[in-house]
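Colleague: Structure provided below as structure tokens; questions to follow.
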Amino acid sequence: MPVITLPDGSQRHYDHAVSPMDVALDIGPGLAKACIAGRVNGELVDACDLIENDAQLSIITAKDEEGLEIIRHSCAHLLGHAIKQLWPHTKMAIGPVIDNGFYYDVDLDRTLTQEDVEALEKRMHELAEKNYDVIKKKVSWHEARETFANRGESYKVSILDENIAHDDKPGLYFHEEYVDMCRGPHVPNMRFCHHFKLMKTAGAYWRGDSNNKMLQRIYGTAWADKKALNAYLQRLEEAAKRDHRKIGKQLDLYHMQEEAPGMVFWHNDGWTIFRELEVFVRSKLKEYQYQEVKGPFMMDRVLWEKTGHWDNYKDAMFTTSSENREYCIKPMNCPGHVQIFNQGLKSYRDLPLRMAEFGSCHRNEPSGSLHGLMRVRGFTQDDAHIFCTEEQIRDEVNGCIRLVYDMYSTFGFEKIVVKLSTRPEKRIGSDEMWDRAEADLAVALEENNIPFEYQLGEGAFYGPKIEFTLYDCLDRAWQCGTVQLDFSLPSRLSASYVGEDNERKVPVMIHRAILGSMERFIGILTEEFAGFFPTWLAPVQVVIMNITDSQSEYVNELTQKLSNAGIRVKADLRNEKIGFKIREHTLRRVPYMLVCGDKEVESGKVAVRTRRGKDLGSMDVNEVIEKLQQEIRSRSLKQLEE
């Protein structure tokens, strides 16, 4: 007879098997009404699943993260229910949960229009408002296959044939006349699935293979209540205003074009931001004692075969040939850095050796995945590799962690989630090697009192890694930084040093990137600041404007003076009204506008305005220069008088 232990340590004794819903009802009708699922001995189960033995039980509600994920998954099934009613010949493929929502890939003999999506969402609401029960049945593999074969669901049959063992018992979930297959759990009743919205459609190949049929992917978002849904939609609206592609065009930062998909054409102002970011990173490299190097753009395929990249990464690599030799354009910098390390005999006294590069890399990303600066084919990594002894690993990883937090704080990013990615199925190196590498990273994080979670199986094929995900002002996650141990690549490329015992040893290699892709990070910053870059990063920091022609000479003198002081400044001497000039440069997000009239010429001062519309009044020119230099030098996120 099961004894159920609840999270508060209390126990309930039963003389028969019980479900999480039974226990919730036993505790109280309010909890039963809120019960979505249960966690039994750490495993999520449906509210109706029976517990036959002693167990630890937590009741999952919409307030739990798992509860929200279940709601989203059930909304995907609701979408399937609705689309089969509207277009009965639709074939259903897969419908997983994603960040903030769900999607379903469908095979439909018509291209869905916006009107179709609206009709589909309306039908989903009509069905959800019926508050029908979702019925779960565990059936044999053969019964599941027969069920979907009879319904013409060829994609579900394919999943059963290729992904589910014949002795398994798949879970079928019945939404009235509609049936879907899933590991679950799902909501017990559709009253939990009232707060959703369909967002967009896109194309997607079956199983992600371009050789397969193109399906239609329908994206949706779902939340536990109306307030949360509306808040999310408002964040999306704000995100659209901050879209770096839109702002990049408004501020003339860069452009992309069809002749070079995924490659950035940097304009002067955008390249100014890029170079200023490089200056900042270089200052940190000097502070943390890195040396900067530059490797070639492409190397012989033979080298990439030695590293293991060719076997694991060749589909993402661009290749070319010359004089009967095949070359790979580098997708990453690490093999080149090992070649530099290998030049000349190294001693243990030379370690740690910290080698950094602004490496120009190229990856053959699918054209459909390209997205402005966020997903490109040609990008620059703020990449570094540290060669060290095993005894130095902990100190070096600690240094990397400090550098990550040091740099992110400069941009105002405070919420950082850390994950430790462990060995994937497809990997190089021994299990003992992976055990040691994973333990070293975990200990370094623990010593820095940094909370982290494991991502099982998500490491790179050559070593485990720490991933740093920062959250922006809209609470969107951006995975940028990595610190990754590699016990394999140096030995593959014959890297060695002479140890204290005068024997040759293989160094440990630590891969380290903080901003990740410079292009992507500029995209993130553009959206984080909505184009209002902090003064130190702004392409033009000051515009000096005249009111009439009589102040032109004074404006030119001031422009030269500020430029000599290291400030990026422009003069606007156009024969336009001063209000027009101020509005134009405000729209260009120029941090400071200095206005010069006859009064300013006579007094040797300037009238200072910020792009936020704040009038700082008349100020001495030297005082303005001194304050701006301090703001720029300190890389402050705030402007004067803020």
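Note that the numbers count up from 1, one per residue, in the order the chain is shown.
In case you wondered, yes, glycine gets a Cβ from its N, Cα and C as well.
Those substitutions? Not in this structure, it's all original residues.
From Swiss-Prot, for reference:
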type    : residues                                                                           : note
BINDING : HIS309, ARG325, TYR348, ARG349                                                     : tRNA(Thr) binding site
BINDING : 313-317, ARG363, ARG375, TYR462, GLN484, 547-549, 575-583, ARG589, 595-600, ARG609 : tRNA binding site
BINDING : CYS334, HIS385, HIS511                                                             : Zn(2+) binding site
BINDING : ARG363, ASN364, GLU365, VAL376, PHE379, GLN381, GLN479, CYS480, SER517, ARG520     : AMP binding site
MUTAGEN : LYS156 to Ala                                                                      : Mischarges tRNA(Thr) with L-serine
MUTAGEN : ASP180 to Ala                                                                      : No longer edits mischarged L-seryl-tRNA(Thr), mischarges tRNA(Thr) with L-serine, correct acylation is unaffected
MUTAGEN : HIS186 to Ala                                                                      : Mischarges tRNA(Thr) with L-serine
MUTAGEN : PRO296 to Ser                                                                      : Confers resistance to borrelidin (BN); KM for L-Thr is unchanged, KM for ATP increases to 187 uM, KI for BN increases to 4.5 nM
MUTAGEN : THR307 to Ala                                                                      : KI for BN increases 10-fold, no change in aminoacylation activity
MUTAGEN : CYS334 to Ser                                                                      : Does not complement a deletion strain
MUTAGEN : HIS337 to Ala                                                                      : KI for BN increases 12-fold, no change in aminoacylation activity, supports growth in the presence of BN
MUTAGEN : ARG363 to Ala                                                                      : 700-fold decrease in kcat for Thr activation, 1000-fold decrease in kcat of aminoacylation, no change in KM
MUTAGEN : GLN381 to Ala                                                                      : 100-fold increase in KM for Thr for activation
MUTAGEN : GLN479 to Ala                                                                      : Wild-type Thr activation and aminoacylation
MUTAGEN : LEU489 to Trp                                                                      : KI for BN increases 1500-fold, no change in aminoacylation activity, supports growth in the presence of BN
MUTAGEN : LEU489 to Met                                                                      : Confers resistance to borrelidin (BN); KM for L-thr is unchanged, KM for ATP increases to 163 uM, KI for BN increases to 7.8 nM, supports growth in the presence of BN
Colleague: Looking at the recorded positions THR307, GLN479, ASN575, which one has the fewest other Cβ atoms within 10 Å of its own Cβ?
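Modeller: Looking at the recorded positions THR307, GLN479, ASN575, the Cβ with the fewest others within 10 Å is that of ASN575.
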Colleague: Where does GLN484 (tRNA binding site) sit in DSSP terms: helix, strand, or coil?
Modeller: strand
Colleague: Can you give me the residues near the recorded Zn(2+) site, meaning same chain, not CYS334, HIS385, HIS511 themselves, Cβ no more than 8 Å from the center of the site's Cβ atoms?
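Modeller: Close Cβ neighbours, site residues excluded: MET332, ASN333, HIS337, ASP383, ALA384, GLN484, ASP486, LEU489, MET509, ILE510, ARG512.
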Colleague: Would you mind sorting out which of HIS309, ARG325, GLN381, HIS511 (the recorded positions) have a C-alpha within 10 A of the one on GLN484 (tRNA binding site)?
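Modeller: Qualifying among HIS309, ARG325, GLN381, HIS511: HIS511.
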Colleague: Measuring Cα to Cα, how many angstrom lie between THR307 (mutagenesis position) and LEU489 (mutagenesis position)?
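Modeller: About 6 Å separates the two Cα atoms.
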Colleague: Same-chain residues six or more away whose CB lies under 8 A from the CB of GLU365 (AMP binding site)?
Modeller: GLY262, ALA316, ARG375, VAL376, ARG377
Colleague: Do you know which of the recorded positions MET317, LEU489 has the most other C-beta atoms within 10 angstroms of its C-beta?
Modeller: LEU489
Colleague: Measure from the Cα of GLY597 (tRNA binding site) to the Cα of every one of the recorded positions HIS186, CYS334, ARG349, LEU489, then give the nearest.
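Modeller: Closest recorded candidate to GLY597 (tRNA binding site) by Cα: CYS334.
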